[in-house]
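Accompanying notes for the structure given below.
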Amino acid sequence: MKKNTLSAILMTLFLFISCNNSGKDGNTSANSADESVKGPNLTEISKKITDSNAVLLAVKEVEALLSSIDEIAAKAIGKKIHQNNGLDTENNHNGSLLAGAYAISTLIKQKLDGLKNEGLKEKIDAAKKCSETFTNKLKEKHTDLGKEGVTDADAKEAILKTNGTKTKGAEELGKLFESVEVLSKAAKEMLANSVKELTSPVVAESPKKP
């Protein structure tokens, strides 16, 4: 959900809440009639929407970081910057590239560790576990990946999800992608459901007996 849309929703909620609060100081009979009708709890819904959107934005940051690893793997392994062609071939010198991928993986873990939401706890924990497993795999393979002359083959096994063999991290990276995808979908659904509560039908209570 776009930030402008969320801001508009929250502003509308604020106006509704303000109007509801001001009505309580007015006519008693009018208040009694109003209280017999139950609409959505706007204060509660406002918090749900704000919290849901914060989680979704954080997950999108993680998705962007993952995409950067994907982009590096697809386009930068075995390459160097060329003044005319953009990227030119330079095989088997991928040490700095792998160090960058590792740095991004630790940032992903940091972002996921900061996520807190009871409704998404299971999916957040699953993504955290996959993130930690991927980062640890890169560290475990430091003999092959922690040097300047990392071969193209080893680099692909570490961070290219579509590579034939994935023994140095690519398999774990694929699972991390999947877990974050599941988390993102759940976060979007949670936000959509919170917004839907705004349109919940008003329920009239049975009049109280004198």
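Cβ atoms here come from the backbone N, Cα and C positions, even for glycine.
According to Swiss-Prot:
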| type | residues | note |
| --- | --- | --- |
| VARIANT | ASP51 to Glu | In strain: 2591 |
| VARIANT | LEU56 to Val | In strain: 2591 |
| MUTAGEN | LYS60 to Tyr | Wild-type virulence in mice, no antibody response in mice, decreased heart colonization- |
| MUTAGEN | GLU61 to Gln | Bacteria are non-infectious in mice, no antibody response in mice |
| MUTAGEN | GLU63 to Gln | Wild-type virulence in mice, no antibody response in mice, colonizes organs like wild-type |
| VARIANT | ALA103 to Val | In strain: 2591 |
What residues, ordered by sequence, lie under 8 A Cβ-to-Cβ from LYS60 (mutagenesis position) and sit at least six positions away in the same chain? SER184
Cα-Cα, GLU61 (mutagenesis position) versus ALA103 (variant position), nearest Å, comes out at 15
Rounded Cα separation (Å) that holds between GLU63 (mutagenesis position) and LEU56 (variant position): 10
When each of the variant positions LEU56, ALA103 is scored by other CB atoms within 10 A, the minimum falls on ALA103
CB within-chain contacts under 8 A for ASP51 (variant position), separation at least 6: ASN117
Roughly how many Å separate the Cα of LEU56 (variant position) from that of ALA103 (variant position), to the nearest whole number? 23
